[in-house]
Amino acid sequence: MSGRPRTTSFAESCKPVQQPSAFGSMKVSRDKDGSKVTTVVATPGQGPDRPQEVSYTDTKVIGNGSFGVVYQAKLCDSGELVAIKKVLQDKRFKNRELQIMRKLDHCNIVRLRYFFYSSGEKKDEVYLNLVLDYVPETVYRVARHYSRAKQTLPVIYVKLYMYQLFRSLAYIHSFGICHRDIKPQNLLLDPDTAVLKLCDFGSAKQLVRGEPNVSYICSRYYRAPELIFGATDYTSSIDVWSAGCVLAELLLGQPIFPGDSGVDQLVEIIKVLGTPTREQIREMNPNYTEFKFPQIKAHPWTKVFRPRTPPEAIALCSRLLEYTPTARLTPLEACAHSFFDELRDPNVKLPNGRDTPALFNFTTQELSSNPPLATILIPPHARIQAAASPPANATAASDTNAGDRGQTNNAASASASNST
């Protein structure tokens with residue numbers, strides 16, 4: 001979690017809203033096996049507001065925190081597992097997480113299937129329940145497994161996980177949405193298919209230039225230096241810094257900047273990047289330009305990592321963990337980095353022999369920040385496949401574990417027509 005209590009009341013430009021209109025009763029019954037079945041009136045996550053009855057069973061708690069509780073459940077109609085995130089709804093405000101999740105539709109972002117409201121134990125207490133894709137693992141748990149075994153995560157997995165993370169960031173940033181809590185715990189994984197899905201949009205916000213934002217955001221080890229400096233006019237490049245911290249952690253087997261406080265965090269960053277120049281400090285937060293820092297030289301990146309770390313991985317890390325926010329790569333530029341060239345090889349497979357997940361089904365929306373990058377991001381074999389088959393919706397749920405055959409979308413088709 002980001003270290004601050006989270007309800008659905010926000011100080012950052014949230015507008016009052018009336019009582020939820022889709023508030024419905026929760027009915028409990030038993031199926032033929034005697035299992036408890038809960039039926040609610042829920043609204044689909046995407047599309048028009050058409051509430052419908054949804055029944056689920058086999059409910060159990062799988063997570064909790066300051067945000068609320070997460071349950072696992074099984075949908076009765078399909079037998080699919082889902083995660084239900086239950087958060088306290090402040091009736092004075094719209095729930096920003098819900099508003100954002102209803103906009104998103106991408107193969108590397110956890111999907112909002114339904115949402116519904118339920119009453120709490122106290123009078124007038126209302127909870128918002130988000131019914132999400134259930135994904136069994138996290139990057140955090142997988143990385144911890146390797147670390148405890150005194151092993152490093154195989155580089156092919158580092159490439160797959162980071163590439164998909166950057167795709168998800170390119171997508172949300174194209175809408176002006178900043179996640180603000182990128183960390184290994186919020187990166188869900190299917191261990192069989194290697195599909196990664198970004199989750200937990202409880203801290204996410206659509207950033208508007210000129211509007212202030214809270215600086216106490218993001219979990220400590222992954223906080224960009226401008227946040228530590230108290231900046232309130234930051235950009236979505238704080239997500240890129242966090243992603244750089246995740247990449248470094250996967251390569252090292254431990255967090256790269258493990259500070260116990262904000263000041264300690266800054267010390268850890270300075271140990272690696274050296275003391276920021278006055279100009280770099282001005283770029284992060286102009287109010288700090290007169291602050292005196294001890295003069296420390298940057299540590300060579302090659303000495304930060306193990307000797308066998310791929311040079312391309314180190315080069316990518318150095319382009320993400322930059323003091324100056326505008327000097328950091330964009331997520332789309334990161335996807336095009338040479339570190340990920342192996343993923344663009346038509347013969348690449350997962351270590352278990354399976355095809356890689358969908359990697360090249362870019363939408364025009366995803367490519368909007370830099371359309372010319374499509375020539376790098378969509379390799380020739382994917383362009384040929386796109387030209388030979390009708391384009392499909394890049395964000396269809398079935399894309400997530402079916403490879404890229406026949407699934408590259410209009411952006412790929414356009415690229416194919418221009419370059420084949």
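Placed from the backbone N, Cα and C atoms, the Cβ positions cover glycine too.
Where a substitution is noted, the model still shows the residue that was there originally.
Here the residue is the original one, but Swiss-Prot notes a mutagenesis experiment at this spot, Ser9 to Ala: Loss of phosphorylation; No inhibition of activity and constitutively active.
If you look up Swiss-Prot, you'll see 56-340 marked as domain 'Protein kinase'.
As annotated by Swiss-Prot, ATP binding site applies to Ile62, Gly63, Asn64, Gly65, Ser66, Phe67, Gly68, Val69, Val70, Lys85. For the recorded site, Asn64 (ATP binding site), the DSSP three-state label reads strand. The Cβ of Asn64 (ATP binding site) lies under 8 Å from the Cβ of Val70, each of these being in the same chain and 6 or more residues away along the sequence.
Same-chain residues at least 6 positions away in sequence with a Cβ under 8 Å from that of Lys85 (mutagenesis position) are, in sequence order, Phe67, Gly68, Val69, Val70, Asn129, Leu130, Leu132. The annotation that Swiss-Prot gives for the mutagenesis experiment Lys85 to Arg reads: Inhibits interaction with AXIN1 and ZBED3.
Within 10 Å of the Cβ of Asp181 (active site, proton acceptor) there are 25 other Cβ atoms, across all protein chains. Taken from Swiss-Prot, the feature active site, proton acceptor covers Asp181.
There are 20 other CB atoms within 10 A of the CB of Val70 (ATP binding site), with all protein chains counted. Counting Cβ atoms from all protein chains shown, Ser66 (ATP binding site) has 13 others lying within 10 Å of its own Cβ.
When other Cβ atoms within 10 Å of the Cβ of Gly68 (ATP binding site) are tallied across all protein chains shown, the result is 20.
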